[in-house]
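Swiss-Prot lists Cys24 to Ser among its mutagenesis entries, and the accompanying note reads: In [C3S; C9S]Pu1.2; complete loss of HVA calcium currents inhibition in rat DRG neurons; when associated with S-30. Quoting Swiss-Prot on the mutagenesis of Cys25 to Ser: In [C4S]Pu1.2(1-9); no loss of HVA calcium currents inhibition in rat DRG neurons (this effect could be blocked by the selective GABA(B) receptor antagonist CGP55845) and no inhibition of human alpha-7/CHRNA7 and alpha-9-alpha-10/CHRNA9-CHRNA10 AChR; when associated with 31-I--C-37 del. Record note (Swiss-Prot), mutagenesis Cys30 to Ser: In [C3S; C9S]Pu1.2; complete loss of HVA calcium currents inhibition in rat DRG neurons; when associated with S-24. The unchanged residue is displayed.
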Amino acid sequence: LDGRNAAADFETSDLLAMTIRGGCCSYPPCIANNPLCGGKR
C-alpha cells in the first residue's frame, strides 16, 4: 500500500509540475517567481 501511495504522490507532483511549467511558465511575471520554470536568477 505504501508503494502505491508513493507512486500516486509522485505522479501527482509530476503532473502538477508539468501544469505549472505549461501554464505559469507562459507568463513572464510568473516565470520570474517560479524556479520550476528555470527563471533567470
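Using N, Cα and C of the backbone, Cβ positions are placed for all residues, glycine too.
In the structure as shown, the Cβ atom of Cys30 (mutagenesis position) sits within 10 Å of 15 other Cβ atoms. Neighbour list (Cys24 (mutagenesis position), Cβ cut-off 8 Å, at least 6 residues apart, same chain): Cys30, Ile31, Asn34, Leu36, Cys37.
Listed in sequence order, the residues of the same chain lying 6 or more apart from Cys25 (mutagenesis position) and placing their CB within less than 8 Å of its CB are Ile31, Asn34, Leu36, Cys37.
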